[in-house]
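Some features that Swiss-Prot has for this protein:
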ACT_SITE  E559  active site
BINDING   H558, H562, H565  Zn(2+) binding site
VARIANT   E572 to G  In strain: UVM 9-4
VARIANT   Q651 to E  In strain: UVM 9-1 and CBS 340.81 / UVM 4-40
VARIANT   K659 to E  In strain: UVM 9-1 and CBS 340.81 / UVM 4-40
VARIANT   R729 to Q  In strain: UVM 9-1
Amino acid sequence: MIARPARDVLSSATKKQFRFRGCLAARHEPYHTSTSRAGQVAILPATTDDKTLVSVFDSPRSNAKLSAFATTGLFNHSTVTHPRALNSIAQGTLIRAHVLTNRILRAKESREELFKVVKNLDRLSDMLCSVIDLCELVRNSHPDRAWVEAANDAYEGLCQTMNELNTHVGLYDVLKIVLSDPEIVKSLSPEAYRTAMIFWNDFEKSAINLPAKEREEFVALSSEIISLGRMFLEETTAARPPAKIPPSDLAGLKDKGMGVRLQLQAQFTQRDLHVYPGSLQAQMIMRSAPAEEARRRVYIASHSSTPEQIELLERMLSTRARLARLVGRESFAAMALDDKMAKNPTNVARFLDSLMDRSRPYARRALRNLSMRKQEHLHTPPFPTIQAWDRDYYCPPEPPAPPIPLPRLTFGTVLMGLSRLFRHLYGIHLRPVKPIAGEVWHSDVHKLEVVDEERGVIGLIYADVFARRGKASGAAHYTVRCSRRTDDDDVQGDNDELTRMYPDLIKQSEEFEAVGRGPIPGLPGTYQQPLVVLLCEFARPSLGAAVLEWHEVMTLFHEMGHAMHSMIGRTEYQNVSGTRCPTDFVELPSILMEHFLNSRQVLSLFHADSTSSSSQPIGNHDEDPCHSIDTYAQIMLAALDQIYHSPAALQPGFDSTRKLARLHDEKGLIPYVPGTSFQTQFGHLFGYGATYYSYLFDRAIASRVWKDVFSSSPLSRETGERYKQEVLRYGGGKDPWEMVSALLKAPELASGDAEAMATVGRWKIEDEVGLPGRH
């Protein structure tokens, strides 16, 4: 059965997906913002906790070392003090999972137990997930190879059990009994019923109701897809042969640094210059070579593939299609979209067609402007065709910049701004605390308590933000522990002879699971406290505080959007907590956070002493004239993803390159370049097969939410509270269409049908063309 990955980031294409993984503070009176004289918005002053973020995170730590005398283990698990502990905990967890599985299988013998099946399935999922997610984090961040290897071993063993549970006929049969019983179904809360249906749908996707031979084929095909996908991902970054550039084509390079050096090299050797795709030289030539032929050669070299690379991709696509046909679906897209907001490929097509129709005029206008630049440069007849290799030369990509002048933003300053923003919106702030010796895996790692003004500490964030050898690249939000209600677990009912045979292993597993539990003021029962890790690769400062580039500030806001979703989405079932929601909904909170950086009022929060700010909106300070071209290119990629995962993948003679060329011929604005095959570098085809539209989709919704809900008063507690109550608090425990419909007061969206998808497509261009351009 399939579950939401713990790492929520679009680039996490290599991550497996699982379903069966699967302290109180003083109470404060709620804060309220107010508007003072016209044009000014009153801002809550920075608190001591806010200012402490700056001093703690901006203090030099380059020489800091972890204590050799640990008093606790990772994430305050007292038993996780040594790599071997991961193996012991994994073994104990597997035993307990086996016992709980047997209990669920026996539930058909007891009506009382049938009422507990959904809860126990979620417990089983969480029991395994909690260890898998910890191991996943260790695999990607720990500097000690012994820890990484131990995490890998534990991870693989637990995943094997997951795969067995994914196709467990007995569990499926018990759940079928539960969902066929009107009395039991009526007793389930909406959140519990949604959890049950998630398990049911994932079982159905796993060929659970097919004969044994077909189930074996399903497992074999699934394993083959994973293997092909890994090989495909390796090839997406494989070196391509160099472009050979004659010295004469390097004349007039606009770059006076590297360009001059290349010209001198070519003059000295009198040989063709070999330029490797992806290199700094290749990027420089695409941006600054007046000679079109030089750019054409680099472009073709950068988008070339070997026959073997193309064949590998097409094997992966056809194997996915065979898997879908095995379970009775027309295509892999139909199978993948069944539990998404989009529901089916037809609805995705409506969204993308609507998006294309609205985006095309703006992209054409931008291309016409580039054509005029090309005409002036080459002295051609009017409006020469813009080719794929012209884009960066006539409109060089620029790094994103803040919409208004700002002082240098240190990491601590940005965290202070985020804390102040969360206080305005949700009555929540960030409080730095010193980790106990042994609690973190590197001296760079900081610990933050997430503090609610009424409920005290509601979660923990560990921030590991500086690049280092062996650490995963990119930025990501890892969910290490999910919210879940635990006081009604009925652990006593798990008693089994097996647990008495391995008391030490069972004890370790139970102690591991018990960490982070406690009451929540205002709610009945006991809950697991969510714990997330923020991994980034910001440049480590050689001296003083880390100063962030604007794109890094945007990244931090994005990832903290995921973190707040995890903190506020305190559900009773871990399978729907926080970011455990559909792929085409999970990016909404994180993308929405980026929009706040377009507000003067929010930007003023980076100044510790600010108490007021102009409420005047920021205009199009630096609108990128080519932004619409890039947006259209993203829509084309999403359309290509749908084509590749359609029934066409099983047609005789399926040719992925021909499909790419045909898409460009029918809907593209820049001509396809014969001989190129970019699709072999489109890594998201593996990790986000048939769902690449999701990022565009959530961008569209976030744009509308910002425009209609937040833009006029981005620091309003009333508005923030409405967003928290209508969206964030549910995690994945409610239909996303119902959440969006309620938030936007648009009841026509609630059904989430094809027309709703088309409506969202129309939002995209209406909002985005007015936003400052970002590359």
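Quick reminder: no glycine exception, Cβ is built from N, Cα and C everywhere.
Where a substitution is noted, the model still shows the residue that was there originally.
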Sparsest-packed of the listed recorded positions (H558, R729) - C-beta count within 10 angstroms: R729
Neighbouring C-beta atoms (10 Å sphere around the C-beta of the residue listed as 'active site'): 23
Per-residue Cβ crowding (10 Å cut-off), top of recorded positions H562, H565, K659: H565
Separation of alpha carbons, H562 (Zn(2+) binding site) and Q651 (variant position) (Å): 40
Among E572, K659, R729, which are recorded as variant positions, the nearest neighbour of H562 (Zn(2+) binding site) by Cα: R729
Cβ neighbour count within 10 Å of E572 (variant position): 21
Of the recorded positions listed as E559, E572, K659, R729, the one whose CA lies nearest the CA of H565 (Zn(2+) binding site): R729
Rounded Cα separation (Å) that holds between R729 (variant position) and E572 (variant position): 11
For Q651 (variant position): DSSP state (helix, strand, coil): coil
Cβ packing number for Q651 (variant position), 10 Å threshold: 11
Whole-number Å value for how far E572 (variant position) lies from H558 (Zn(2+) binding site) (Cα to Cα): 26
Structural state of E572 (variant position), classified by DSSP into three states: coil
Cα separation, E559 (active site) to E572 (variant position) (Å, whole number): 24
DSSP-derived structure type at H565 (Zn(2+) binding site), helix or strand or else coil: helix
